[in-house]
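Working notes, structure below.
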Amino acid sequence: MSASPTARQAITQALPMITRKVVISDPIQMPEVYSSTPGGTLYSTTPGGTKLIYERAFMKNLRGSPLSQTPPSNVPSCLLRGTPRTPFRKCVPVPTELIKQTKSLKIEDQEQFQLDL
């Protein structure tokens, strides 16, 4: 087993999940995104099979947090909203020395190998 003792202990002390049944009589009542529900709760799973449940109130709280209002630190400034547009750089011609070097390189073709099955 790869789970640590504290992880195993947390699994054994899991709280019962409160569920509620919503009857949908018309396909129009189905949400646009199938991982969400009519009540606004989002359900997801990890590749390992862990079920994630995000309630609507929790997600709305995250939306207004200061962390969600700040942009990531590694985004170029030209992609940030509200920055003035800068013109694209004009294409600079390739130096002739570089063209001569690439022409002088000779790529030798090798015969295709046989694969025995």
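Our numbering is plain: 1 for the first residue shown, then up by one each step along the chain.
Yeah, the Cβs are placed from backbone N, Cα and C, and that goes for glycine too.
Quoted from Swiss-Prot, the note on mutagenesis experiment T37 to A is: Decreased phosphorylation in response.
Around T46 (mutagenesis position), a 10 Å sphere centred on its CB holds 8 further CB atoms from the protein chains shown. The annotation that Swiss-Prot gives for the mutagenesis experiment T46 to A reads: Decreased phosphorylation in response.
The C-beta environment of Y54 (mutagenesis position), restricted to residues of the same chain at least 6 apart in sequence and closer than 8 Å, consists of T41, L42, Y43, S44. As a published mutagenesis entry, Y54 to E or F appears in Swiss-Prot alongside the note: Abolished interaction with eIF4E1.
Here Swiss-Prot notes a mutagenesis experiment, K60 to A, with the remark: Strongly decreased interaction with eIF4E1. Here the Cβ of K60 (mutagenesis position) has 10 other Cβ atoms within 10 Å, regardless of which shown protein chain they belong to.
According to its DSSP assignment, T46 (mutagenesis position) is coil. Distance from the CA of T46 (mutagenesis position) to the CA of K60 (mutagenesis position) is 22 Å.
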